[in-house]
Every structure is written in C-alpha cells, then in structure tokens.
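Below is one structure, written out as structure tokens, with a few remarks after it.
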Amino acid sequence: MVGKLKQNLLLACLVISSVTVFYLGQHAMECHHRIEERSQPVKLESTRTTVRTGLDLKANKTFAYHKDMPLIFIGGVPRSGTTLMRAMLDAHPDIRCGEETRVIPRILALKQMWSRSSKEKIRLDEAGVTDEVLDSAMQAFLLEIIVKHGEPAPYLCNKDPFALKSLTYLSRLFPNAKFLLMVRDGRASVHSMISRKVTIAGFDLNSYRDCLTKWNRAIETMYNQCMEVGYKKCMLVHYEQLVLHPERWMRTLLKFLQIPWNHSVLHHEEMIGKAGGVSLSKVERSTDQVIKPVNVGALSKWVGKIPPDVLQDMAVIAPMLAKLGYDPYANPPNYGKPDPKIIENTRRVYKGEFQLPDFLKEKPQTEQVE
C-alpha cells in the first residue's frame, strides 16, 4: 500500500515537472521572438511623422496636426507686445494661440545646454541618444504641448517670448513654421518690466543699466536668428507701429502667414472669454492691459524714469536700439502719428471704460520669465 502511494506521488511529480518544463520552454521561445522583433532596426520614417488630431465639436471638424503644418511662433523680449500680438491673432476665428505654456522655452533651453556641452554630447551619443533621436522627441513633445493646451483650430500658434532664442532650431524641427519677432523700444520694455516687477531670469530689476544690457543681448540673439532663417519665415513686428496702425500691420502680417483677413483681429477686446476667442490667464502680467482695445497709452511711459547716467551711455549699453531703428538719444523718439480709431481708443482707455472682468480677477503671483 505504501509502495503504491509512493509510485503515485512520483508519477504526479513527474507530470507536474513535465508541464512546468513545457510551459517554460514555450515562454522562452516567445521571449526570444520578442527580443528578435525589438532588435530589428526601427523605421525612422514612422518616428518622423507624428500626427496629432483635434476635434472641434462646435464646427464638427477634425484637424490633423503634424510637424509639417504651418505653426506660428510669437516671441521677443518680455514686455514687447507679445501678449497683444497673440490676443489679436486669437481673435481670428481660424487661429488659436492661448496662454504662455512656460514649458516650451525651458525644454528648448535644456536642449541648448546639452548641445553646447561637448562632454554631455559625447555621453548622449555613447548612450545612443543622438541628435536625430533628440530632435524626434522634441518634435513630438512640443507638438503635444501646442496642440493639447487649448482648443483645436485650423492654425495653431505658440507665444512663449524666449522660445525664439531657439528660432533656428525650431525652424529645423518644424520646416513650415513661421515666426513673429516682436520688437519694442528697449527703454520702454525695461521700464515696463521694472515698474510692473516682472521677474526675468538674469535681469536685475534694481538696475536699468543691467536690464538694458540684458535686453540688448536677448534681442540680438533673436534678431540674428530671424535674419538667418530669412524674411520668408520670420517677420519683425515693431510694437509701436502695430499699436499706431493696427489694420495696416495686421493685414501685412496675415498675408505673411497666408491666412485670410478677418476684421475681428482689430477688436480682440470683444472676444475675451468667448468660445473660440481670446483666452487669458489670471496670473500673466499683461492680462489687465490686453482687455483694452489697441491704444498708445504705454508708448512713452518710460520717459523721465531712466537715470541720467544710463541715458548718457544708452548707445553703448544698448546698440541694438539703433539697429532696430530707434534713436538712442531721443527722449522720447517720434514713433509716429496714430490712426484716428486709435486716438479714440486711447481716449476711452483714459476714461476708464475698460475694467478687468470678474472671472479674471485674481491677484497675480510674482511671475518669472525664463
């Protein structure tokens, strides 16, 4: 009896062992097959054609977004009219820009840091993270952020001021993209950032001299890259001329972007908070200004605010002023005569007709632009 029990136990163990060996063998073959599949070279073509789709429920349309689409990038030194520019474009029914992402310039700066460090580049290459791999990843990442941080639209634009420090790189990633470089009198930009306490990485808000030096360096970098990609891809937009003659400049600008004219771009203030209109952030410093129609109230606020020693050295501190067409010794320069409609807008603004809507009333946090 005991002997028979031992035989049965031995037989059961043998069956279990056989089944286990068979299962492990099948599993090993499957793993080997998967490893072989993974070892096959990846078709780079598939990684280069990342497509995102967006559904516009109101218009019942689906849009396909990809690296070859005509993206629009708006940039410049902060306090140069980039928010006004994007608000005017956002008022166009076919264009969506939206608020600053803050992510895009940071990831671009990180990529620049990797490229500049020869040691880091060697490490990345050794790890198989080549320029081609990084570029493909950057394309997908940037497109994902631009597409998904707002509503779908036929044309998408991004407004992160310092993103244009990587203008030539963006032009390579998105070959059909176009760039709008906002240019403003550096004295006005610097006075605005100091008086409104807009913290910008590397700018000492206690020193007009330091801020003007940093302004000069930043705008020179972006201007040179704009010139490098050429006038067919990058357009300089002077803030002063945009607010003095908005219709003339918006018609020129939309023609450059190859987007049909729409009169709503001249009345962005009427589209704020509306579906498909202008979405504003409660914490961006320019929000309280772009709720107003285009006006010339901010053109010469800097006059009388800059220390005399800085004014005296202006041409040396900020040589880009002259290069961009501003007289470094005129206080203020003669920017030009505004259109009649702009004179009326400015009168209404001074009367206090335009106040911040309740849904945008929140004390802004200290904003740092990088």
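Just so it is clear, glycine is given a Cβ too, placed from its N, Cα and C backbone atoms.
These features come from Swiss-Prot:
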{"type": "MUTAGEN", "residues": "ASN60 to Ala", "note": "Loss of one glycosylation site. Loss of N-glycosylation; when associated with A-262"}
{"type": "BINDING", "residues": "79-83, ARG184, SER192, ARG196, TYR239, 286-295, LYS301", "note": "3'-phosphoadenylyl sulfate binding site"}
{"type": "ACT_SITE", "residues": "GLU100", "note": "active site, proton donor/acceptor"}
{"type": "MUTAGEN", "residues": "ASN262 to Ala", "note": "Loss of one glycosylation site. Loss of N-glycosylation; when associated with A-60"}
Alpha-carbon spacing, GLU100 (active site, proton donor/acceptor) to LYS292 (3'-phosphoadenylyl sulfate binding site), which is rounded to whole Å: 19
Have a look at the binding-site residues (ARG79, THR82, SER192) and report the one with the fewest Cβ neighbours inside 10 Å. SER192
Here the Cα-Cα span from THR82 (3'-phosphoadenylyl sulfate binding site) to ASN262 (mutagenesis position), rounded to a whole number of angstrom, reaches 20
ASN262, SER286, GLN289, ASN295: which of these recorded positions has the sparsest Cβ neighbourhood within 10 Å? ASN262
For ASN262 (mutagenesis position), just give me the three-state DSSP call. coil
